[in-house]
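Undergrad: Starting off with a structure, shown below.
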Amino acid sequence: MELDLSPTHLSSSPEDVCPTPATPPETPPPPDNPPPGDVKRSQPLPIPSSRKLREEEFQATSLPSIPNPFPELCSPPSQKPILGGSSGARGLLPRDSSRLCVVKVYSEDGACRSVEVAAGATARHVCEMLVQRAHALSDESWGLVESHPYLALERGLEDHEFVVEVQEAWPVGGDSRFIFRKNFAKYELFKSPPHTLFPEKMVSSCLDAQTGISHEDLIQNFLNAGSFPEIQGFLQLRGSGRGSGRKLWKRFFCFLRRSGLYYSTKGTSKDPRHLQYVADVNESNVYVVTQGRKLYGMPTDFGFCVKPNKLRNGHKGLHIFCSEDEQSRTCWLAAFRLFKYGVQLYKNYQQAQSRHLRLSYLGSPPLRSVSDNTLVAMDFSGHAGRVIDNPREALSAAMEEAQAWRKKTNHRLSLPTTCSGSSLSAAIHRTQPWFHGRISREESQRLIGQQGLVDGVFLVRESQRNPQGFVLSLCHLQKVKHYLILPSEDEGCLYFSMDEGQTRFTDLLQLVEFHQLNRGILPCLLRHCCARVAL
């Protein structure tokens with residue numbers, strides 16, 4: 001917890017914060033007490049307790065005024081410490097953290113649920129409460145999203161933010177709301193490869209320009225207050241056209257530093273004379289623009305907005321930017337969060353990891369999280385297992401494993417009729433959270449984008465072009481790709497395949513489980529299920 005010790009927020013003397021005992025004004029001082037300046041410290045003199053208190057009072061008043069950083073430790077029990085300034089600006093608890101408030105939370109299907117929480121409840125506490133009520137699997141990816149539909153702005157709340165404090169800053173009678181959904185990209189900046197989130201061309205330093213810096217050192221530079229990294233790149237800024245009243249987009253070279261966000265009025269110049277100040281990182285929040293083309297006339301779909309905290313409603317005062325692609329927008333958003341929250345963001349990540357490990361130790365079924373680098377193809381046909389290095393041989397082994405799964409499933413589901421269980425097998429996918437029914441291609445991309453463009457986020461939907469087919473929508477390299485799943489019939493049994501029948505599965509559940517362990521024809525494993533949870 002960080003405390004703001006500036007004199008503007010606290011009293012200027014120790015007596016104002018923590019009153020020291022003194023002699024009452026109606027009680028005269030003892031006559032045998034000489035002034036402190038006449039006391040000869042080398043002579044042993046009896047010192048009464050009242051005189052000792054007066055000497056301490058004199059010494060305390062003669063010292064320089066130092067604010068007391070912990071007024072609540074010396075205040076009377078009945079008197080609460082008075083702290084100046086906004087509690088949210090300094091990261092302190094609200095004055096009455098036990099006060100109960102009602103917060104409305106929406107799910108992705110539009111359902112609303114009112115939750116009674118304490119004024120000091122953080123976003124992580126509210127998410128844990130909602131996970132328990134929805135009987136969902138608890139993990140670090142759950143989060144609350146602050147949504148402003150009228151402005152087409154959304155941002156994910158950090159785990160340490162106070163939900164009630166954010167809600168009280170909304171305009172009265174507006175359409176602002178909290179949405180409960182998964183956000184797999186929340187802590188991806190601590191997990192991703194070095195240059196996935198921070199390309200070399202966008203990262204520079206005011207001290208030296210080092211190339212080939214490791215991911216750990218790069219993140220440490222953002223968290224270290226003594227370093228001066230910055231993000232730079234071209235952005236299109238929304239402004240007014242002269243005399244026309246229309247909003248025009250103009251391309252500028254922008255810089256994001258600890259001191260704020262700037263753009264250069266003269267090419268790529270970093271001269272202070274050419275830098276135009278835009279916003280303060282600590283006094284603003286960054287949002288993703290959801291309907292940029294429709295509402296703001298953006299030239300691309302990769303827009304974000306810097307909204308000052310003092311701005312409550314209306315479009316006036318919003319700083320809206322448009323980047324060239326998703327990677328550059330993700331870089332700007334991640335850097336803004338690191339500059340704003342610093343070490344607190346990493347503490348949130350560590351706490352989320354510790355909670356996940358604790359739940360796993362207590363027996364909760366953890367999510368299987370594996371990467372491509374930790375899985376290898378093995379051959380156990382001989383007396384001892386060996387690692388398969390040949391890619392073609394590894395693909396053949398994966399196909400044999402899929403065929404073994406198919407035979408095992410057929411034997412398990414076999415009844416007096418050979419394929420009498422095919423109807424049950426063909427409908428089992430409808431009970432899975434990753435199946436979204438008949439939604440469009442654009443809707444699937446929107447759902448995956450809302451829950452984080454992280455490698456391995458996927459869902460399965462019905463194909464709109466092929467009445468009997470399905471589509472696997474998968475995110476890879478911050479792009480959503482779609483793979484057609486077609487049914488085929490062999491010996492009276494129904495199978496599903498994505499590679500023209502070379503690898504066949506008896507149902508979609510078997511197909512998904514196989515590709516959670518084996519890439520097959522996919523660019524990455526199926527890691528995160530894009531699911532909707534009803535509150």
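Positions of Cβ are set from backbone N, Cα and C atoms, glycine also.
Annotations for this protein, taken from Swiss-Prot, read as follows:
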{"type": "DOMAIN", "residues": "99-185", "note": "domain 'Ras-associating'"}
{"type": "DOMAIN", "residues": "228-341", "note": "domain 'PH'"}
{"type": "DOMAIN", "residues": "434-530", "note": "domain 'SH2'"}
{"type": "MUTAGEN", "residues": "Tyr262 to Phe", "note": "Abolishes interaction with FHL2"}
{"type": "MUTAGEN", "residues": "Tyr263 to Phe", "note": "Abolishes interaction with FHL2"}
{"type": "MUTAGEN", "residues": "Tyr287 to Phe", "note": "Abolishes interaction with FHL2"}
{"type": "MUTAGEN", "residues": "Tyr483 to Phe", "note": "Strongly reduced tyrosine phosphorylation. Abolishes interaction with FHL2"}
{"type": "MUTAGEN", "residues": "Tyr495 to Phe", "note": "Strongly reduced tyrosine phosphorylation. Abolishes interaction with FHL2"}
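Quick one: how deep are these features, and who are their neighbours?
TA: In terms of DSSP helix, strand and coil, the domain 'Ras-associating' (99-185) has 18 helix, 33 strand, 36 coil.
Across the domain 'PH' (228-341), the prediction's mean pLDDT works out to 89.
Within 10 Å of the C-beta of Tyr262 (mutagenesis position) there are 22 other C-beta atoms, taking all protein chains into account.
Non-local neighbourhood of Tyr263 (mutagenesis position): Leu235, Leu237, Phe252, Phe253, Cys254, Phe255, Leu275, Gln276, Val278, each in the same chain, at least six residues away, with C-beta under 8 Å from its C-beta.
According to DSSP, Tyr287 (mutagenesis position) is assigned to a strand segment. Same-chain residues at least 6 positions away in sequence with a Cβ under 8 Å from that of Tyr287 (mutagenesis position) are, in sequence order, His148, Leu153, Glu154, Arg155, Phe304, Cys305, Val306, Lys307.
Around Tyr483 (mutagenesis position), the same-chain residues at least 6 positions away in sequence with a Cβ under 8 Å from its Cβ are Val471, Leu472, Ser473, Leu474, Met498, Ile521, Leu522. DSSP assigns Tyr483 (mutagenesis position) to a strand.
Tyr495 (mutagenesis position) has a Cβ environment of 21 other Cβ atoms inside 10 Å.
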Undergrad: Can you tell me how far the Cα of Tyr262 (mutagenesis position) sits from the Cα of Tyr495 (mutagenesis position), in Å?
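TA: Answer for this pair: 57 Å between alpha carbons.
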